[in-house]
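S.K.: OK, Swiss-Prot features for this one:
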- 1-141: domain 'Globin' (DOMAIN)
- Asp15 to Gly: In alpha-1 (VARIANT)
- Thr57 to Ala: In alpha-1 (VARIANT)
- His58: O2 binding site (BINDING)
- His87: heme b binding site (BINDING)
Amino acid sequence: VLSPADKTNVKTTWDKIGGHAGEYGGEALERTFMAFPTTKTYFPHFDLSPGSAQVKTHGKKVADALTTAVSHIDDLPGALSALSDLHAYKLRVDPVNFKLLSHCLLVTLACHHPADFTPAVHASLDKFFSAVSTVLTSKYR
């Protein structure tokens, strides 16, 4: 459960990311593919080479979904319902992949904003990404 302090940390951090969210989303997705090669199986039609336009485009979609989640932090299930349906029923993404991507998002954000990435912010973002992952996998059951 996200505390009021967690919500503030997430919103403040996301505001600082600003227009770089899409760039960071692409970088995190690329990092996920490199660190966890099994995640590539969901993208057989993509050029997965470093700097790929397809990976960057999908990374922006991930970032846009997270921006929506931040904007609706008090109603993640409502905000992400359609995305949950897509991943559960159509794409059938293994739930563990959300955790792997979340980890790579944390690493990417820490690399770009080391001064802002305090232990409290790290914990808040980790809890937020976990909450988003829980919503995205809620319809698997």
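Quick reminder: no glycine exception, Cβ is built from N, Cα and C everywhere.
Note that the structure is a prediction, hence the values are computed from the model and not measured.
Map these features onto the structure and tell me what's around them.
M.R.: With DSSP classes pooled into helix, strand and coil, the tally for the domain 'Globin' (1-141) is 110 helix, 0 strand, 31 coil.
Long-range C-beta contacts of Asp15 (variant position), restricted to its own chain and to partners at least six residues apart, with a cutoff below 8 Å, are absent.
Residue density at Thr57 (variant position): 14 other Cβ atoms are found within 10 A of its Cβ, drawing on all protein chains shown.
Summarising the environment of His58 (O2 binding site), the number of other Cβ atoms within 10 Å of its Cβ, over all protein chains shown, is 17.
Sequence-distant neighbours of His87 (heme b binding site) (same chain, 6+ apart, CB under 8 A from its CB) are Val93, Leu136, Thr137.
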